[in-house]
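Copied over from Swiss-Prot:
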| type | residues | note |
| --- | --- | --- |
| MUTAGEN | Q301 to A | Abolished catalytic activity. No effect on dimerization or RNA-binding |
| MUTAGEN | E401 to Q | No effect on catalytic activity |
| MUTAGEN | H437 to A | Reduced catalytic activity |
| ACT_SITE | H437 | active site, proton acceptor |
Amino acid sequence: MEANKREIVDFGGLRSYFFPNLAHYITKNDEELFNNTSQANKLAAFVLGASKDAPGDEDILEMILPNDANAAVIAAGMDVCLLLGDKFRPKFDAAAEKLSGLGHAHDLVSVIDDDKKLGMLARKAKLKKTEDAKILQALLKVIAIDDAAEKFVELTELVSQLDLDFDVYVLTKILGLISEETSDEVDIIRDNVVNAFDSCKPLLKQLMLDGPKSEPADPFISLLMDPLEESVGKVVNHIAQLFEEASKNEGDESLVLRSQLGYQLFFLIVRSLADGKREVSKKILSGIPTSVRAEVFPGLQRSVYKSAVFLGNHIIQVLLGSKKSFEDWDVVGVAKDLESAWKRRAIAELIKKFQVSILEQCFDKPVPLIPQSPLNNDAVIDNVNKALQFALWLTEFYGSENETEALGELRFLDSTSKNLLVDSFKKFVQGINSKTHVTRIVESLEKCCLSDTPSGRKSNVQPSTSQQQDSAYTKEEMTTVHNTYSVNTKAQVLNGLSDTNSSGLLVDSKDSLSLQEISCDEVDSSTLLSSSRNIGEGVTVKAVDPVPEKVNDAQQQQTVNEIEMASDANQDTSSSASPEVAPSFSTDGWDSPTKSVALPPGMQQIDEEETTVADKDSTPQPQARAETAWGSGDATPMPLPAPTNQYKVSGFGEAKVAKGFGQFAPTSSAYGGGGGRGGYGGGDRGGRGGYGGDRGGRGGYGGGDRGGRGGYGGDRGRGGYGGRGGRGGF
């Protein structure tokens with residue numbers, strides 16, 4: 001490993017070895033140190049005289065051994081740890097491991113606990129003339145001395161020999177080596193540092209000579225920073241005087257000012273509750289003149305002030321972690337006031353004012369809620385606000401604490417707050433006379449705690465039923481189909497093939513691993529199309545002709561009626577004048593026009609009917625019904641783009657394959673076996689029979705609207721000359 005070398009770094013005239021990171025920070029942040037000392041690094045502010053507060057150990061370590069330090073900074077920081085004494089020795093050892101990980105070694109790690117080896121190392125350093133040796137020699141002398149004055153003398157050698165005035169000045173302040181005996185010498189070293197700043201950082205020179213830039217202190221704000229018991233009388237009097245002066249005018253400015261002053265009084269009340277000094281709130285009320293009190297506490301609010309204070313203090317202290325006992329609500333009058341609807345409303349209004357006073361800046365400058373508290377002010381305000389919100393919940397849902405709406409309003413409480421409240425109220429209910437109200441509070445909190453657990457959330461889920469999904473389209477599905485109507489045939493088929501959960505247009509993917517099978521129950525014999533074929537635009541399909549199971553007449557009639565209703569709705573949607581339907585939602589929740597147009601999973605394919613179905617009152621226009629990918633009469637209740645002329649089907653009567661929809665096959669005739677859209681008796685979709693017409697076609701002499709499958713006489717014919725339900729021919 002490479003041994004550490006002690007090298008001096010120059011930052012624009014400011015030389016440093018022990019504190020290179022601090023010197024770099026000071027020279028780069030001179031404006032912040034001068035204009036906003038409170039936001040600057042504590043060690044830097046203390047060294048430059050901008051702050052009188054000495055930095056803590058963590059503040060020092062943050063500067064001498066930063067997390068992202070390189071090997072040179074770590075090695076120098078290890079030397080500083082030795083200078084700062086035994087309490088920093090663990091940091092020295094930890095830094096040694098970190099330095100080793102970087103491929104470097106500190107020369108004092110192996111000898112620091114051996115006085116004999118340290119003495120030998122000091123004698124060798126004394127003989128050398130390098131800066132590295134002089135720094136090491138001074139370092140070893142200082143760590144071997146306990147007396148502060150002697151330490152200071154040895155450190156001054158670094159000033160005279162190496163011009164390390166900045167490092168010596170920093171060590172003097174951190175180690176507390178300034179005394180009456182050393183003050184003159186320290187001033188000289190300080191002047192040397194100031195002169196170094198003269199050429200590179202004049203703001204730092206001004207800071208060290210004149211101190212930090214400061215504004216005149218506001219006497220009222222300073223009074224608010226004093227302990228509450230000592231300052232509350234003066235603060236209330238000051239606010240009351242301003243209030244009375246503003247009351248002489250009735251303009252908007254006066255009303256705004258009086259409102260602000262009123263919230264300042266509420267801020268003081270909340271401060272007394274958060275600080276655990278509830279009796280001070282009584283002193284605040286008594287110190288407010290009658291005229292001011294009538295405006296700040298109108299109507300019933302004066303009557304319920306005590307109840308609002310006791311209730312707020314109780315909840316605030318619980319969420320701030322207090323373990324002390326609380327007065328019975330029956331004894332202090334809280335319970336009685338809560339029983340009255342009008343007094344509950346008055347208490348709620350006061351609690352809302354308490355909340356506003358701490359959430360808004362009532363004073364000209366930010367004022368902490370509890371100035372003497374070591375806790376973070378934002379954390380204190382957050383807990384107090386939650387406590388006041390819970391107190392407000394108690395008033396608004398009095399008597400209905402366990403109802404669903406009330407439980408839902410407790411979402412603002414985190415699990416820790418809920419547990420604190422449950423534990424506190426369980427103890428509280430044991431020592432009071434009337435337990436009904438508090439018991440309801442405990443039960444509601446326990447229900448909320450239970451709902452936060454995985455088992456609780458699971459128990460709230462309603463069991464699903466296995467009811468069959470309605471075959472009719474929903475509004476969202478209709479919207480999705482309309483938005484996908486403009487997509488070309490290839491995109492629609494590919495999207496359908498990619499959806500393994502779709503039903504209606506596509507069969508389940510388990511029936512085919514390499515090729516999706518399209519259910520073609522309205523296309524003629526599957527023996528001619530059992531092999532895969534390219535249907536155009538790079539899409540390959542394989543047709544099958546499943547024989548559907550028969551269903552009972554009642555169920556069949558219901559299914560047909562639902563599909564007809566959905567078909568009417570689809571036609572209305574497709575004929576809308578506006579091309580945009582907003583918003584559309586696909587099955588996976590994305591608002592996109594590229595989603596599959598397959599039917600919902602619960603939708604069933606329509607089986608062949610065995611009963612006669614009554615004609616509808618109004619039949620959709622042929623043009624609208626023909627706008628499907630498979631031709632007219634399609635049972636699939638959705639509009640699809642017009643097909644290309646690549647589709648090939650055959651007639652049931654073993655006619656040759658037609659060249660396209662709307663074209664005659666070479667052998668088709670007036671009694672043909674199912675050509676294209678032409679032919680005297682041919683099916684509109686390459687129908688299945690001859691003279692009798694096709695299953696779904698409109699054409700054919702006397703063909704049924706959903707005509708038969710057979711030849712001249714129909715192999716399964718049921719109907720006569722015409723009729724929508726007829727299966728046979730003439």
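Cβ coordinates come from backbone N, Cα and C, glycine included.
In this structure the noted substitutions are not present, so the sites keep their original residues.
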Chain-internal residues near E401 (mutagenesis position), provided their CB is under 8 angstroms and they sit 6+ positions away: L394, R440, I441, E443, S444
Conformational class of H437 (mutagenesis position) under the three-state DSSP mapping: helix
For Q301 (mutagenesis position), the number of other Cβ atoms found within 10 Å of its own Cβ: 18
Where E401 (mutagenesis position) sits in the secondary structure, as DSSP reduces it to three classes: coil
Cα distance (Å, whole number) from H437 (mutagenesis position) to Q301 (mutagenesis position): 22
Set of same-chain residues at least 6 away whose C-beta sits under 8 angstroms from H437 (mutagenesis position): W329, A335, L338, Y398
Where Q301 (mutagenesis position) sits in the secondary structure, as DSSP reduces it to three classes: helix
